[in-house]
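The next block holds one structure in the form of C-alpha cells; read it before the comments.
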Amino acid sequence: MAMAEGERTECAEPPRDEPPADGALKRAEELKTQANDYFKAKDYENAIKFYSQAIELNPSNAIYYGNRSLAYLRTECYGYALGDATRAIELDKKYIKGYYRRAASNMALGKFRAALRDYETVVKVKPHDKDAKMKYQECNKIVKQKAFERAIAGDEHKRSVVDSLDIESMTIEDEYSGPKLEDGKVTISFMKELMQWYKDQKKLHRKCAYQILVQVKEVLSKLSTLVETTLKETEKITVCGDTHGQFYDLLNIFELNGLPSETNPYIFNGDFVDRGSFSVEVILTLFGFKLLYPDHFHLLRGNHETDNMNQIYGFEGEVKAKYTAQMYELFSEVFEWLPLAQCINGKVLIMHGGLFSEDGVTLDDIRKIERNRQPPDSGPMCDLLWSDPQPQNGRSISKRGVSCQFGPDVTKAFLEENNLDYIIRSHEVKAEGYEVAHGGRCVTVFSAPNYCDQMGNKASYIHLQGSDLRPQFHQFTAVPHPNVKPMAYANTLLQLGMM
C-alpha cells in the first residue's frame, strides 16, 4: 500500500534457460553481501539496487528475491514485495522466509485471508515455532474480526456512533486541570492550552475529545468532495504533507510558520495518523483548528485515514489505548467525510496520492465522488489516495500494489484537459522533504522529518501566493520527542517483526 522515494528498481525478471557460469554466481554472492550491508545500514534503496544486480546474474536464487522483498517492505513497496516473495516461493517451495514475506506483503495490502494461508503453511512446516504460531493466531484474529465487521456493515440500519453518545451526561472530574471547550466551543485560548497540554504528554478529557469529533463531523459533512479556494493576490496559504502522528514536528511547523489564523491559512494533505505514536494528539489538534477556522484551515483525506491502514499501522490501537473502541469508530466515521482534493484559484490541484488509472477524468468527476465510505480497491477515489508519479511516460503497475503509477504525459494531458497549471501531492518520503517532477507539473510535499525515527529525511511545507501560485519550499528537520517509539500502538504482527 505505501511507497518510498528514489529511482524505481525494475521488478524481477524470469529465470534464464541456461544456468549462470561460476563467475557470475560468485559475483552475484558478492553483490548480495553488499546489499545485505546496505540493508543493515537502513539504506534500503541501495540494498534493492544491489539485490537486483545479483538477481540479474543469478535469477534462480530464491534468497535474493526474499531479501529484496524485505527491502521493498521496508520502503513500503508492497506490490513489488509481494511479487518478489511469490517468485521466491516459485523457485523454492521450501523457502520458509518467502511465505513470511508474502504474508507480510498481503497484510500490508489488507489481504488478510491470503496472509493467513501463508502463515498456515509456515505453521504446518514448523509446528513448534512460537513466533510462527503467534503470527498465525494474530492474523486469524484479524480475519475473524473483518468477517464480523462485514456482517455488521450489511445492516442497512447501522446507526452512527453519534446517535449513541450522551455527551452532556459525561462529567469532567474536579481533578482534571486540562483544557476545556468554552461553552462547547473551540477558541484560540483552548487550542493554545491544548497544544501545551499535549506537549506535556497529558490526555485531553474524553468529553472534550467527543465534542470536537461530533462538531468536526458536522463541518466536514457539509463540504464538497473537491474544495475550491480562491486566494487574492496578496494572500498566501501553506500546504503541508504527511505528518503521520509526529506531534512534536507538527508543533515545530507552527513555531516556524505561525499558528493557523484567518490571515495564515493552512492545507494539511492527508496521512495525519498512523506510524507515529502521537497520532491522537495530531488529529485532535488539526480537528480543533478546523473548528476554529473552518474556512481557513483545510484537511484532505490520505490513504491512512482508512480502517485497513489504521488497524495495521497504529491509529486504531492508539485510540483504544488512550480512549475507547467507540471513539475509534467515531474517528472512522469522521475520516469518511474528509474531502479528497482541493483546487486553488482553478489552477493548482492538491490531493494526497495522485492522478488516475484512466484518461479523461475531470474536476467535475472528482466533485461527483461519493466519498462517505471506505475507499474501493480501484477507481478515481482509490487513485486520489494511492497513486504515485513515475519518471517514464505512460502508466505502470503500482509499487504499492494499489492504484497505479503515472508518467509525465499523463500529468500533462490531465492538466491541459482541466485547464490547470500543476498538481501538489504527498504520500511519499522525499530526502529533501519535497520533489518537483514531470517538468514542474507534479510537486510532492512531505512534512514528517526523520520519518519513523529512521529515514533521516528533511521535511517541508509550501507557500502559495495568490499573485503567481509558484510553490515556495520551506525545509525543516526533526525535533526531539518523548521516548515513545513509532509504531508503539501498531498491530501486534508488526511489533513481532512481520516486516
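Note that Cβ sites are derived from N, Cα and C of the backbone, with glycine treated the same way.
Every position carries its original residue.
Fair warning: this is a prediction, and the values are worked out from it, not measured in the lab.
DSSP assigns Lys32 (mutagenesis position) to a helix in the three-state reduction. For the mutagenesis of Lys32 to Ala, Swiss-Prot gives this note: Loss of interaction with HSP90AA1. No effect on interaction with S100A1, S100A2 and S100A6. The structure shown keeps the original residue.
For the recorded site, Arg74 (mutagenesis position), the DSSP three-state label reads helix. Under mutagenesis, Swiss-Prot gives Arg74 to Ala with this note: Loss of interaction with HSP90AA1. No effect on interaction with S100A1, S100A2 and S100A6.
Among the mutagenesis experiments that Swiss-Prot reports, Gly83 to Asn is described with the note: No effect on interaction with HSP90AA1. Gly83 (mutagenesis position) falls within a helix when secondary structure is assigned with DSSP.
In Swiss-Prot, a published mutagenesis experiment is listed as Lys93 to Glu, annotated Decreases interaction with RAC1 and translocation to the membrane in presence of active RAC1. Sequence-distant contacts of Lys93 (mutagenesis position), defined by Cβ-Cβ distance under 8 angstroms and a gap of at least six in the same chain, do not exist.
For the mutagenesis of Lys97 to Ala, Swiss-Prot gives this note: Loss of interaction with HSP90AA1. No effect on interaction with S100A1, S100A2 and S100A6. Loss of interaction with RAF1. The structure shown keeps the original residue. With a cut-off of 8 Å between CB atoms and residues at least 6 apart in sequence, the same chain places Ile63, Gly66, Ala88 near Lys97 (mutagenesis position), listed in sequence order.
For the mutagenesis of Arg101 to Ala, Swiss-Prot gives this note: Loss of interaction with HSP90AA1. No effect on interaction with S100A1, S100A2 and S100A6. The structure shown keeps the original residue. Under the DSSP three-state reduction, Arg101 (mutagenesis position) is assigned to helix.
All protein chains considered, the CB of His244 (Mn(2+) 1 binding site) has 28 other CB atoms within 10 Å. Per Swiss-Prot, the feature Mn(2+) 1 binding site maps to Asp242, His244, Asp271.
Here the Cβ of Arg275 (substrate binding site) has 27 other Cβ atoms within 10 Å, regardless of which shown protein chain they belong to. Among the features that Swiss-Prot reports, substrate binding site is placed at His244, Arg275, Asn303, His304, Arg400, His427.
Following the DSSP three-state reduction, the secondary structure of Asn303 (substrate binding site) is coil. The Mn(2+) 2 binding site annotation in Swiss-Prot covers Asp271, Asn303, His352, His427 and is backed by experimental evidence.
With a cut-off of 8 Å between CB atoms and residues at least 6 apart in sequence, the same chain places His244, Gly270, Asp271, Phe272, Val273, Asp274, Arg275, Asn310, Tyr313, Phe315 near His304 (mutagenesis position), listed in sequence order. Mutagenesis annotation in Swiss-Prot: His304 to Gln, described as Catalytically inactive; no effect on interaction with CRY2 but increases the stability of the interaction with CSNK1E. No effect on RAF1 phosphorylation; the structure shown retains the original residue.
If you look up Swiss-Prot, you'll see His304 marked as active site, proton donor/acceptor, on the strength of experimental evidence.
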What whole-number Å value do you get for the CA-CA distance of Arg101 (mutagenesis position) and Gly83 (mutagenesis position)?
10
Have a look at the binding-site residues Asp242, His352, Arg400 and say which one has the shortest Cα distance to Gly83 (mutagenesis position).
Arg400
Could you give the maximum C-alpha to C-alpha distance in Å for the residues His244, Arg275, Asn303, His304, Arg400, His427 that bind substrate per the record?
18
Cα nearest Arg74 (mutagenesis position) among binding-site residues (Asp242, Asn303, His352, Arg400) -> Arg400
Number of other Cβ atoms within 10 Å of the Cβ of His427 (substrate binding site) across all protein chains
28
